[in-house]
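Notes follow the structure.
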Amino acid sequence: MMSFTTSLPYPFHILLVFILSMASITLLGRILSRPTKTKDRSCQLPPGPPGWPILGNLPELFMTRPRSKYFRLAMKELKTDIACFNFAGIRAITINSDEIAREAFRERDADLADRPQLFIMETIGDNYKSMGISPYGEQFMKMKRVITTEIMSVKTLKMLEAARTIEADNLIAYVHSMYQRSETVDVRELSRVYGYAVTMRMLFGRRHVTKENVFSDDGRLGNAEKHHLEVIFNTLNCLPSFSPADYVERWLRGWNVDGQEKRVTENCNIVRSYNNPIIDERVQLWREEGGKAAVEDWLDTFITLKDQNGKYLVTPDEIKAQCVEFCIAAIDNPANNMEWTLGEMLKNPEILRKALKELDEVVGRDRLVQESDIPNLNYLKACCRETFRIHPSAHYVPSHLARQDTTLGGYFIPKGSHIHVCRPGLGRNPKIWKDPLVYKPERHLQGDGITKEVTLVETEMRFVSFSTGRRGCIGVKVGTIMMVMLLARFLQGFNWKLHQDFGPLSLEEDDASLLMAKPLHLSVEPRLAPNLYPKFRP
């Protein structure tokens, strides 16, 4: 049998020796500091693959691309819905079971509410100042309270409805202008433009990020906005990386293993270079120059909040960190959901026919669909749910960290374990879903499909949309609005068909990103009266 070290290129020998030495010291410290436990059933770890001395499963993780593939193949070989991987003494617990996922985010929610403290998280959150990636504690609770009660309140979201409607109209204007020029629509790109523009409107009150306010008259992004959007996705793609450095970070920080430290630092700095001048200018306006006549967007809301003593509640640095987090959290889900949903509808014309029938019955063709129509668009929401189930935007829910020793599925979970709930492992699990790879929106309808409203939230963890528990997404309302409005406006406004120059429809999935391996390029034709198509509004 060939040894692991002889199969590695020479430069990795040195790195391996260093990792082995540091991991040995780390593991020894963990063993010595861990209290002695009796060997009963509650102390048995979940099943896992055999590992190397000291390093555990770290070498296999290091050599596998994409990293998520290693977890998936190992669990398949082990024939288990919960597994334990040993990365130099750090336990990574992976979950494919809805029952165990519910236990994790309900019964054990308090035990598992922490986040791993990683370089990527620290960089994006500017030393953990934002909510979503901060460790469980005072800062997390403060930012969650602010966002829940103010930023995502019914009052604030209603205030921003006009801004979202502008971008829903701009979406239609953009597609219509492409039809007039006989251009092919890149569904992924267009959906990302919509998500970006809506997020910028709600966050900063404008879609442009430069003072020059340069834009085209048809809805395209300017060069600065394109670059901003690009680096937002570059930053997002750093999460999660499952880099070996995540598990032995104490010793590998600064070594730029996998290049992830350099990537996340460079891209975060560029995102901030666009965001921060807007924030600094607005902070000065509100806190030094008397402010504006009224609060108009999320940034205004953050800046003007005060505590019971009249002191400003959120610091400028906290605002900046939270704005970066909002940027990377708000755009990818609607775009990914839109591309896959439209692709599945073109593959299954009967599903498309039912969706159009619902739109024509609920909204008609004499006006554009509005946010107020969303509660009545159950079939469209069922389509969005089915896409969430079978085509998630990421392999895993953002990692949780065990704050103390606990149990899951009857197995012992040590303090400090990283908890990874697999999205495809739930949504495509034949133990949970009949014919899991068949796209069938009807499975999400109850009764006649009309009486009981469909929501995008899946509280039973049979698949993951917005997660749940203390770390669940608190932007469910606005996320639902963005997703359903994007799909509804696309379908109501246009007939879609494959473009002859791009070959047959392919729903093949990229194994690393879970995106369509081949971006969806379509031709469009208007299906409404010409006077209903709005003009672009900057």
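Cβ from N, Cα, C; glycine included.
At each noted site, the model still has the original residue.
Source: prediction; values computed, not measured.
Other C-beta atoms found within 10 angstroms of the C-beta of ALA83 (variant position) number 22, with every protein chain shown included. In this structure, ALA83 (variant position) is part of a beta strand by DSSP. Among the natural variants in Swiss-Prot is ALA83 to Gly, noted as: In strain: cv. Se-0.
Annotation of the natural variant ILE120 to Thr in Swiss-Prot: In strain: cv. Br-0 and cv. Mt-0. Under the DSSP three-state reduction, ILE120 (variant position) is assigned to helix.
Long-range neighbours of VAL154 (variant position) (same chain, six or more residues apart, CB within less than 8 Å of its CB): none. In Swiss-Prot, the entry for natural variant VAL154 to Phe states: In strain: cv. Ag-0, cv. Cvi-1, cv. Edi-0, cv. Ll-0 and cv. Nok-3. The structure shown retains the original residue.
All protein chains shown were included, and the count of other CB atoms within 10 Å of the CB of MET159 (variant position) stands at 18. Under natural variants, Swiss-Prot gives MET159 to Ile with this note: In strain: cv. Nd-1.
Within its own chain, GLU161 (variant position) has GLU371 as residues 6 or more apart in sequence whose C-beta sits under 8 angstroms from its own. Among the natural variants in Swiss-Prot is GLU161 to Lys, noted as: In strain: cv. Lz-0 and cv. Van-0.
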- Note on the structure: For ILE120 (variant position), the number of neighbouring Cβ atoms whose distance to its own Cβ is within 10 Å equals 24
- Query: Three states by DSSP: which one describes VAL154 (variant position)?
  - Reply: helix
- Would you kindly give the Cα-Cα distance separating ILE120 (variant position) and MET159 (variant position), rounded to the nearest Å? 34
